Amino acid sequence: MMRQDRRSLLERNIMMFSSHLKVDEILEVLIAKQVLNSDNGDMINSCGTVREKRREIVKAVQRRGDVAFDAFYDALRSTGHEGLAEVLEPLARSVDSNAVEFECPMSPASHRRSRALSPAGYTSPTRVHRDSVSSVSSFTSYQDIYSRARSRSRSRALHSSDRHNYSSPPVNAFPSQPSSANSSFTGCSSLGYSSSRNRSFSKASGPTQYIFHEEDMNFVDAPTISRVFDEKTMYRNFSSPRGMCLIINNEHFEQMPTRNGTKADKDNLTNLFRCMGYTVICKDNLTGRGMLLTIRDFAKHESHGDSAILVILSHGEENVIIGVDDIPISTHEIYDLLNAANAPRLANKPKIVFVQACRGERRDNGFPVLDSVDGVPAFLRRGWDNRDGPLFNFLGCVRPQVQQVWRKKPSQADILIAYATTAQYVSWRNSARGSWFIQAVCEVFSTHAKDMDVVELLTEVNKKVACGFQTSQGSNILKQMPEMTSRLLKKFYFWPEARNSAV
């Protein structure tokens, strides 16, 4: 992931780049440096105007991290964009751990000099180094830059606890794992390696405190849900197996950081849904096109039961999921593969999608409260839409449907999407235990699938992540808020079967 100061620098000067970049020359260099590939180039060239092509180049560089920033700086120098290169120079090949960035007004002399060298209107940060940093030779190879950037990203990990009021595991609970205090976190990527062993979660004393145990999940040992099935208000989910679950786990990328810790997510989810009665299929490290083909084949599979689960663990941005080839795929295109038109075997059946990926670069600093409250905050409560609410449509609902044999149903119905975070924000992942969101999903579902429908479960997940997890970046305490989008027409229960029962 690109450092925030570098990303902000590109964002502030986007108008300069969209006015002066020579598209063909820059693309040629970036493809030669393997920052972009030919598919990226075709996508950029398909943009309608030259200005849009220039903007898309900058956006593509932002998606590809610090290595791409340095390569972009080299490309500007080598193609005669001296003024634009001057904009990036203060942060090019800089070691973040030895520098403090801040915005400050230039002296008049410096301002006149920089205006003469660069296009008018750009802004560039000033850097003050704590220690002297040796300059990088202009003849440094791209591989050297890449290796140094990768090691630099490791040194920039945020050292903090990811859980609010977190209780440490018992001694030797994880003999092969780093302690919680030494775990590292980054938005969308974390550093270190995770164990492949399955874990389950149990609640410690006091609110929002959790302890991890190395034991199989035992959520199905409890009695099944006691309420009577009502076909008018509940989806049927009694087939054996309950259905199919596809888990796409992208860990290693061509340019973007490795998603260390995602193996723990995959193992825990595999264990969870197998115990819930699903046939689990895992696919690792898929390209953008590979994801689409895999989901398409999954949607058309002949062995579906009463419901279907799709889990995507990858890098992402708003409305896109990124494959291991760094190609972004529209989430709308993914969800369309699951609709009734493209997946007729899943028509009228609930399809639950979990997306563990960043949806932007913003970080949630939270807000102060007087005390801890378990209730849902008022700003999360949704009101009725005045135009599409029940009163507005009342007359249309009660009119008699004379001589109608078929009634139409939206093809996009019966889908629920659970996002790890809200739009434009990062999601967080622990290098040893996996992502906050998936940890909460496994804990809540293993405890309450027997007596809650999926919307209730995900509301509880929202509360667990919002109240039970946090990390720090300097003096800032950072939080995360999951989000769900429901197109379900009935309540959906997993109906887990009881095991180890005396009956």
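Glycine is no exception: its Cβ is also placed from the backbone N, Cα and C atoms.
What you see is the original sequence, not a version with the noted changes.
Pulled from Swiss-Prot:
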{"type": "ACT_SITE", "residues": "His315", "note": "active site"}
{"type": "ACT_SITE", "residues": "Cys358", "note": "active site"}
{"type": "DOMAIN", "residues": "1-91", "note": "domain 'CARD'"}
{"type": "MUTAGEN", "residues": "Arg7 to Asp", "note": "Reduces interaction with ced-4. Lack of activation by the ced-4 apoptosome"}
I want to verify one value. Collapsing DSSP to three states, which class is Arg7 (mutagenesis position)?
helix
For Arg7, His315, listed as recorded positions, tell me which one has the smallest number of other Cβ atoms within 10 Å.
Arg7
Separation of alpha carbons, Cys358 (active site) and His315 (active site) (Å):
6
Cα-Cα, whole number of Å: Arg7 (mutagenesis position) versus Cys358 (active site)?
15
Quick one: mean pLDDT on the domain 'CARD' (1-91)?
88
Validating a neighbour-count step here. Other CB atoms within 10 A of the CB of Cys358 (active site): how many?
24
Work out the three-state DSSP category of His315 (active site).
strand
